[in-house]
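Quick look at what Swiss-Prot lists:
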- Asp141: active site, proton acceptor (ACT_SITE)
- Ile19, Ala20, Thr21, Gly22, Gly23, Met24, Gly25, Gln26, Val27, Lys42: ATP binding site (BINDING)
- 13-272: domain 'Protein kinase' (DOMAIN)
- Lys42 to Met: Loss of autophosphorylation activity. This mutation results in cell death (MUTAGEN)
- Thr172 to Ala: 10-fold reduction in transphosphorylation activity. This mutant strain shows severely compromised growth. Loss of autophosphorylation activity and weak transphosphorylation activity; when associated with A-174 (MUTAGEN)
- Thr174 to Ala: 5-fold reduction in transphosphorylation activity. Loss of autophosphorylation activity and weak transphosphorylation activity; when associated with A-172 (MUTAGEN)
- Thr180 to Ala: Loss of auto- and transphosphorylation activity (MUTAGEN)
- Thr180 to Glu: Loss of transphosphorylation activity (MUTAGEN)
- Thr180 to Ser: 4-fold reduction in transphosphorylation activity (MUTAGEN)
Amino acid sequence: MSPRVGVTLSGRYRLQRLIATGGMGQVWEAVDNRLGRRVAVKVLKSEFSSDPEFIERFRAEARTTAMLNHPGIASVHDYGESQMNGEGRTAYLVMELVNGEPLNSVLKRTGRLSLRHALDMLEQTGRALQIAHAAGLVHRDVKPGNILITPTGQVKITDFGIAKAVDAAPVTQTGMVMGTAQYIAPEQALGHDASPASDVYSLGVVGYEAVSGKRPFAGDGALTVAMKHIKEPPPPLPPDLPPNVRELIEITLVKNPAMRYRSGGPFADAVAAVRAGRRPPRPSQTPPPGRAAPAAIPSGTTARVAANSAGRTAASRRSRPATGGHRPPRRTFSSGQRALLWAAGVLGALAIIIAVLLVIKAPGDNSPQQAPTPTVTTTGNPPASNTGGTDASPRLNWTERGETRHSGLQSWVVPPTPHSRASLARYEIAQ
């Protein structure tokens, strides 16, 4: 028996309404019979229940979200597996039912946010991401559809479903690209490991869209957009924006992850500085303890390769002892060998492009997608040095009087009930 209205999972969670269908499962509004509260239940799709890889990914999602506890991260309450009348066991997550609206729906309705609301959203999101980054987790799919805003202006990040612990064995296939093309970091589009700086890049794209009303890169398909993230600089932001705001977004959208803010905390601190009227601080280029600095995105140009080769040769010469003037013969290649090397390089580049095309998601953020996965329970607070500073900037109350249209709500996000004291904000469009 497939999930349907009235089904009770594990004798406790009674499904009441289908909210959304995503890549891995369905999200239902349900009632917890034991505690008498409304919850969201994400049920793994039946066609994936017999697939060990999908089952493991679903379990990993539960473990990931169970590590985190922060007001800015939607909560997970429970995980379980339930027998479905002879169809085998089906896994599910029980999550916080968020009373809010996804940012992509807000932007669709308003065009862009006022500057003060955009900066408030970015700082809150950065501080919430820092909790995950301090725990060794990378979200890998930061986008407006995964950023919810409650009637009081509280930001909640959802859908850590493709997040993975940086130090854990990957569940996804080697080289698999995870993320959404419009918001993907260049290193992710190339199939490299995602880092906290990758989340910062994606959040920078969100910020670009929030303050300008458009995404930095557009194209006919996911591959085109992803290649622009890899190779092209973002178009200049509108000149009516303050210089420090433009500088903040420009820093987060550099191609080299080592040149960005290294995690959500330093980014949030930079946003706080901008909100206070100061210039954003330059990112620290010191890599996190125990990790090598990420490599720059390769440009594929002969000049870059030649410069790197020359630098390595010079360093090698300095480190070798004198050999009495004897120099080994210089290695040369025949024209046939050079042709083979050139062909191998072209084939390698084509392989990367094909991999991106096969696995990257659709370019838009409004198409049906996997339901966001809220997150919860941390085993203690991270050290103060990992929090990225204190949240000194006051959170704005985004609530205004009057009705708010709720179009395009996604995941398990629900509009306020008639008993809500405040309706969702009709966000001010920046002039």
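The backbone N, Cα and C atoms fix where each Cβ goes, and this holds for glycine too.
Those substitutions? Not in this structure, it's all original residues.
For Ile19 (ATP binding site), the nearest neighbour among the listed recorded positions (Lys42, Asp141, Thr180), judged by C-alpha distance, is Lys42. Of all the binding-site residues listed (Ile19, Val27), Val27 sits in the most crowded Cβ setting, with the most other Cβ atoms within 10 Å.
Classification of Thr180 (mutagenesis position) by DSSP places it in coil, neither helical nor stranded. For the pair Val27 (ATP binding site) and Thr180 (mutagenesis position), the Cα-Cα distance reads 20 Å. Averaged over the domain 'Protein kinase' (13-272), the predicted model reaches a pLDDT of 88.
When the recorded positions Lys42, Asp141, Thr180 are compared by Cα distance to Gly25 (ATP binding site), the shortest distance belongs to Lys42. Counting every protein chain shown, the Cβ of Thr180 (mutagenesis position) has 27 other Cβ atoms within 10 Å. The two recorded residues Thr180 (mutagenesis position) and Lys42 (mutagenesis position) have their Cα atoms spaced 21 Å from each other.
In this structure the alpha carbons, written CA, of Lys42 (mutagenesis position) and the residue listed as 'active site, proton acceptor' are 18 Å apart. Lys42 (mutagenesis position) falls within a strand segment according to DSSP. The distance from the Cα of Asp141 (active site, proton acceptor) to the Cα of Thr21 (ATP binding site) comes to 18 Å.
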